[in-house]
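K.L.:
Here Swiss-Prot flags SER143 as active site, nucleophile, drawing on sequence analysis. The active site annotation in Swiss-Prot covers HIS337 (among others). Annotation comment: Swiss-Prot describes ARG212, ASP338 as substrate binding site. Swiss-Prot lists 41-343 with the feature domain 'AB hydrolase-1'. For the mutagenesis result LEU306 to Arg, the note given in Swiss-Prot is Can no longer use acetyl-CoA as acyl donor, but can use succinyl-CoA.
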Amino acid sequence: MSVQNVVLFDTQPLTLMLGGKLSHINVAYQTYGTLNAEKNNAVLICHALTGDAEPYFDDGRDGWWQNFMGAGLALDTDRYFFISSNVLGGCKGTTGPSSINPQTGKPYGSQFPNIVVQDIVKVQKALLDHLGISHLKAIIGGSFGGMQANQWAIDYPDFMDNIVNLCSSIYFSAEAIGFNHVMRQAVINDPNFNGGDYYEGTPPDQGLSIARMLGMLTYRTDLQLAKAFGRATKSDGSFWGDYFQVESYLSYQGKKFLERFDANSYLHLLRALDMYDPSLGYDNVKEALSRIKARYTLVSVTTDQLFKPIDLYKSKQLLEQSGVDLHFYEFPSDYGHDAFLVDYDQFEKRIRDGLAGN
């Protein structure tokens, strides 16, 4: 099944939270399962930073949630009707910096406006309106997707029954913002970046590859890397190149990333992570969080090096103090932050129960 596309905000532009407007927004989306007659089994999936509209494939390819989704699995396509879309600012079909600006006939590049999570959620809401979905059984997201799910619960508190937030906090930490800054600088200082207007020339591949390598280290754990590589070396490794196997692994991940992601989208979405503030548009964070009516599942991985346990615990406190019906779980995983994508055994029950409201 191929990705579906729809153009939204073609008559009335989207007013962005930080100023500016966007019109004629293409949204790439995918659906799985069947919407029942009562229309009460719809679930919205919000993807993480570099995800897309296709968490699952039925033709042998690997989606980013391939092992979690399907008939009888945690994301049960026999039970639920899933909707997943690429986020605003992305590069997998939905309008972003690499898209053609209808006013100029050229890619937006440096002219793409600054976006925040609230803008992403507005586009998702417009998609559901287009699809005729007026209520959701649940919204689920991990990492950056968890921030989207959280904002949905604030901005549209009557729209869903359940929220499932995996490995994501209410605020991004100073350390995590620091990681993102280093990654952005790697891209911006690539000689080919050209202020973001590189589409008619050579893209900033070296900078983006380096940024991805650093990002990978924040998604993994020392224990996992030690088990996989230890201090093993490559027989053909150069002294100043990929001498250790872990270096070769990171180089491979950096190069592989270039095949599927745009540098400008990476910069914009990293900044949206940094900037996430659920109180934007409200007087304070407690006023914002107190709007939440959905049953809320929050899952923390104690070995997560990006959204650390202390950040999830602070989020737990804020949600509880705001009167949210919170169900909090934490456990270790060798996979660290990426556990929500790969550690099915640990997450299966929490996802099943969270979607069902059990």
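Counting begins at 1 with the first residue displayed.
Even glycines carry a Cβ here, placed using N, Cα and C.
So, quick note: what you're seeing has the original residues, none of the substitutions.
What you are looking at is a predicted structure, and each value in this text was computed from that prediction instead of being measured.
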K.L.:
Would you mind reading off the Cα separation of LEU306 (mutagenesis position) from HIS337 (active site), to the nearest angstrom?
P.N.:
6
K.L.:
In angstrom units, rounded to an integer, how far apart are the Cα atoms of ARG212 (substrate binding site) and HIS337 (active site)?
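P.N.:
So the alpha carbons of ARG212 (substrate binding site) and HIS337 (active site) sit roughly 15 Å from each other.
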K.L.:
Where HIS337 (active site) and SER143 (active site, nucleophile) are concerned, what is their Cα separation in Å, rounded?
P.N.:
8
K.L.:
Cα of SER143 (active site, nucleophile) to Cα of ASP338 (substrate binding site): how many Å, rounded?
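P.N.:
SER143 (active site, nucleophile) to ASP338 (substrate binding site), Cα-Cα distance: 9 Å.
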K.L.:
DSSP secondary structure for HIS337 (active site), reduced to helix/strand/coil, please.
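P.N.:
Helix, per DSSP.
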K.L.:
State the mean pLDDT for the domain 'AB hydrolase-1' (41-343).
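P.N.:
That region's mean pLDDT is 97.
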K.L.:
Tally every other Cβ atom lying within 10 Å of the Cβ atom of SER143 (active site, nucleophile).
P.N.:
27
